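Novice: Submitted below is the structure of interest, expressed as structure tokens.
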Amino acid sequence: MSVNDGVDQMGAEPDIMEFVEQMGGYFESRSLTRLAGRLLGWLLVCDPERQSSEELATALAASSGGISTNARMLIQFGFIERLAVAGDRRTYFRLRPNAFAAGERERIRAMAELQDLADVGLRALGDAPPQRSRRLREMRDLLAYMENVVSDALGRYSQRTGEDD
């Protein structure tokens with residue numbers, strides 16, 4: 001029996017569900033929700049690649065509210081997208097094309113926002129002694145460095161693969 005035979009959790013291959021559970025454990029170990037990891041794991045391997053909220057709830061033995069909440073989180077992180085199908089009132093989700101590159105681009109945006117917040121903090125400190133502003137400067141400088149490094153790496157990856165977001 002293969003994943004193509006349906007989205008029923010009991011019908012999925014044990015190795016597939018083991019992978020899905022490992023993704024959940026990985027996310028949980030990173031202080032995210034286990035269900036978000038399982039949802040991402042399932043969308044990495046399911047067929048068809050587009051899954052309704054109901055199909056996801058069945059496949060993952062999860063509540064529709066849990067699917068909705070965790071799908072919103074994964075959308076915010078840039079990994080998945082919501083789809084509308086003409087004539088169908090259900091909500092569908094799928095992995096975004098180049099999902100992990102998109103996720104890294106979202107992380108770059110978050111780094112830029114945190115740099116801006118560090119600048120707000122530095123302005124608020126005004127003429128405070130340098131030892132008081134040191135932590136904010138370190139935060140801003142590291143984030144600026146990481147933003148450049150990750151941006152450059154994504155650019156090289158896109159050139160190498162010939163793919164864009």
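Placed from the backbone N, Cα and C atoms, the Cβ positions cover glycine too.
From Swiss-Prot, here are the annotated features:
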type	residues	note
DOMAIN	1-151	domain 'HTH marR-type'
MUTAGEN	Asp88 to Ala	Decreases DNA binding
MUTAGEN	Arg90 to Ala	Decreases DNA binding
VARIANT	Ser63 to Arg	In CFZ-R1; leads to increased expression of mmpL5 and partial resistance to both clofazimine and bedaquiline
Novice: To see if you understand the setup: which same-chain residues, six or more apart in sequence, place their Cβ under 8 Å from that of Arg90 (mutagenesis position)?
Specialist: Ser52, Ser53, Glu54
Novice: Using DSSP reduced to three states, classify Ser63 (variant position) as helix, strand or coil.
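Specialist: In the DSSP reduction, Ser63 (variant position) maps to coil.
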Novice: Taking 10 A as the limit, how many CB atoms besides its own sit near the CB of Ser63 (variant position)?
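Specialist: Other Cβ atoms within 10 Å of Ser63 (variant position): 11.
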Novice: Which whole-number mean pLDDT does the model give the domain 'HTH marR-type' (1-151)?
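Specialist: Mean pLDDT for the domain 'HTH marR-type' (1-151): 92.
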Novice: Can you tell me how many other Cβ atoms are located within 10 Å of the Cβ belonging to Asp88 (mutagenesis position)?
Specialist: 10
Novice: How many whole Å apart are the CA atoms of Asp88 (mutagenesis position) and Ser63 (variant position)?
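Specialist: On Cα coordinates alone, these residues lie 21 Å apart.
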